[in-house]
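Q: Reproduced below are the annotations present in Swiss-Prot:
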BINDING   Y8, R14, W39, G49, K50, I51, Q63, S64  glutathione binding site
DOMAIN    2-79  domain 'GST N-terminal'
DOMAIN    81-199  domain 'GST C-terminal'
MUTAGEN   Y8 to F  Moderate reduction of protein expression levels. Abolishes both prostaglandin D synthase and glutathione-conjugating activities
MUTAGEN   R14 to K  Moderate reduction of protein expression levels. Abolishes both prostaglandin D synthase and glutathione-conjugating activities
MUTAGEN   R14 to E  Moderate reduction of protein expression levels. Abolishes both prostaglandin D synthase and glutathione-conjugating activities
MUTAGEN   W104 to I  No significant effect on protein expression levels. Abolishes both prostaglandin D synthase and glutathione-conjugating activities
MUTAGEN   K112 to E  Significant reduction of protein expression levels. Significantly reduces prostaglandin D synthase and moderately reduces glutathione-conjugating activities
MUTAGEN   Y152 to F  Significant reduction of protein expression levels. Moderately reduces prostaglandin D synthase activity
MUTAGEN   C156 to L  No significant effect on protein expression levels. Abolishes prostaglandin D synthase and significantly reduces glutathione-conjugating activities
MUTAGEN   C156 to Y  Significant reduction of protein expression levels. Abolishes prostaglandin D synthase and significantly reduces glutathione-conjugating activities
MUTAGEN   K198 to E  Moderate reduction of protein expression levels. No significant effect on catalytic activities
MUTAGEN   L199 to F  Moderate reduction of protein expression levels. No significant effect on catalytic activities
Amino acid sequence: MPNYKLLYFNMRGRAEIIRYIFAYLDIKYEDHRIEQADWPKIKPTLPFGKIPVLEVEGLTLHQSLAIARYLTKNTDLAGKTELEQCQVDAVVDTLDDFMSLFPWAEENQDLKERTFNDLLTRQAPHLLKDLDTYLGDKEWFIGNYVTWADFYWDICSTTLLVLKPDLLGIYPRLVSLRNKVQAIPAISAWILKRPQTKL
């Protein structure tokens with residue numbers, strides 16, 4: 001088993017999907033969390049100057065979803081068939097497209113607040129309606145078993161609920177999916193032991 005070192009800020013953010021996958025697959029890794037004050041000196045040393053990165057076998061891998069795909073490849077978390085793998089990727093990319101619209105680093109607070117409000121009140125309902133329709137009466141997004149698309153939904157929706165606690169009020173099936181992910185023993189154990197951060 002390779003030695004893994006995950007580098008990210010002390011927050012869930014874009015690294016949490018990697019941590020969920022490590023937890024579920026029971027893979028040991030170093031969860032290295034850096035302070036914001038140290039970021040300016042660390043940034044120039046990394047590929048493309050972004051985190052998270054995963055150090056493995058002398059390589060520094062970047063892009064959280066690429067890392068997630070690397071870790072889930074050849075496991076059922078990625079989907080059992082090529083068609084299911086495409087469906088998993090499509091749900092993940094749909095969620096990521098939306099989450100990437102948020103101007104997390106915007107310094108103009110008025111603009112940031114207006115944009116967040118627009119995304120949460122006007123655009124999120126369209127996404128949630130589509131996700132609810134896609135899920136339907138199934139237990140999981142794809143197939144009859146958990147995939148990392150379900151993990152990513154739980155992670156993204158946790159952040160969205162911090163920003164707008166009533167967001168899922170009319171989507172009990174999406175809430176139920178969150179609950180099912182969080183009830184998986186390995187995920188539940190991780191949630192209990194992880195550092196408590198807002199985002």
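The count begins at 1 with the first shown residue.
The backbone N, Cα and C atoms fix where each Cβ goes, and this holds for glycine too.
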Q: Let me make sure I understand the span of the glutathione site: among Y8, R14, W39, G49, K50, I51, Q63, S64, what is the greatest distance between any two Cα atoms, in Å?
A: 18
Q: Other than its own, how many Cβ atoms are within 10 Å of the Cβ belonging to C156 (mutagenesis position)?
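A: Around the Cβ of C156 (mutagenesis position), 18 other Cβ atoms lie within 10 Å.
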Q: Where does Y152 (mutagenesis position) sit by DSSP, helix, strand or coil?
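A: DSSP assigns Y152 (mutagenesis position) to helix.
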Q: Which site among Y8, W39, W104, Y152 has the most other CB atoms no more than 10 Å from its CB, taking these as recorded positions?
A: Y152
Q: Pull out the binding-site residues from the set K50, Q63, S64 whose C-alpha sits within 10 Å of the C-alpha of R14 (mutagenesis position).
A: Q63, S64
Q: Sort the mutagenesis positions Y8, W104, C156, K198 by C-alpha distance from Q63 (glutathione binding site) and give me just the closest.
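A: The answer is Y8.
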Q: List nothing but the one residue from R14, K50, K112, K198 whose Cβ has the fewest other Cβ atoms within 10 Å; the candidates are the recorded positions.
A: K198
Q: I need the most crowded of these binding-site residues: Q63, S64. Count other C-beta atoms within 10 angstroms of each C-beta and give me the top one.
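A: That would be S64, with the highest Cβ count within 10 Å.
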Q: Mean pLDDT across the domain 'GST N-terminal' (2-79), rounded to an integer, is what?
A: 97
